Amino acid sequence: MAQNLKDLAGRLPAGPRGMGTALKLLLGAGAVAYGVRESVFTVEGGHRAIFFNRIGGVQQDTILAEGLHFRIPWFQYPIIYDIRARPRKISSPTGSKDLQMVNISLRVLSRPNAQELPSMYQRLGLDYEERVLPSIVNEVLKSVVAKFNASQLITQRAQVSLLIRRELTERAKDFSLILDDVAITELSFSREYTAAVEAKQVAQQEAQRAQFLVEKAKQEQRQKIVQAEGEAEAAKMLGEALSKNPGYIKLRKIRAAQNISKTIATSQNRIYLTADNLVLNLQDESFTRGSDSLIKGKK
């Protein structure tokens, strides 16, 4: 650029001596400004830069942090990396230990190791994610999922996720990648296996319901037996009481009449009942004889 400006100045027609000096100063200032602009660059927040020079290649010992930096124009130029963690979703069909097809998806939060950027650039370039992540994720998923049955992938999902995270983190270190988080976002099976699992669950629910009905019937049967035994015992005791003292039935009538009269007394309606309606007839000779015998028996 500076050489072009000098050539342009040489082709200009000669003028007054002062004008030529001013033009040379102007061209010199332009060349200096261009050189300064090309010598300065900025590394933004969350980024790192490395130098590539045209003689020695990538400088292994230079990793530039955020801020303003200088370089030698044409001889050096910066290569800037974004070192912030970025999410990526990767899906992979694989097979379980019992030969069931499993569709599994992972969310991987990854970033480059800032201390190894020069070697990463030499091996992988700037598109390191596309070159590395899909292949190592598929490799680890197939290795881990093959250790579990399809049912275990559901019941032991936390353990499966932990094992995938551990192996994938170690595998990524070989490519200067740091994984901040690995999580299973989707886990699905083939239609045939899903239908078989649903049918099994329905059968288990029906078996549990049948077992519940059987247990309920047994409980009801036991309850009826206990109730029948209680009624038989009560009838037996009542028969013994009547055989020993016929006045017992009269006493039951009195208690029944008391309950009836108490109910009528608390009612807002006025009701008139005869002694017969009260299950109590004081003029009944059998009642009098039974009551007297009851009183004598108590004495």
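Each Cβ is built from the backbone N, Cα and C atoms, and glycine gets one as well.
Listed in Swiss-Prot:
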- Tyr77 to Lys: No effect on interaction with MAP1LC3B (MUTAGEN)
- Ile225 to Pro: Reduces helicity. Decreases homodimerization and interaction with PHB. Disrupts mitochondrial dynamics. Disrupts mitochondrial-mediated antiviral innate immune response (MUTAGEN)
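DSSP assigns Tyr77 (mutagenesis position) to a strand.
Rounded to a whole number, the C-alpha distance linking Ile225 (mutagenesis position) with Tyr77 (mutagenesis position) is 98 angstrom.
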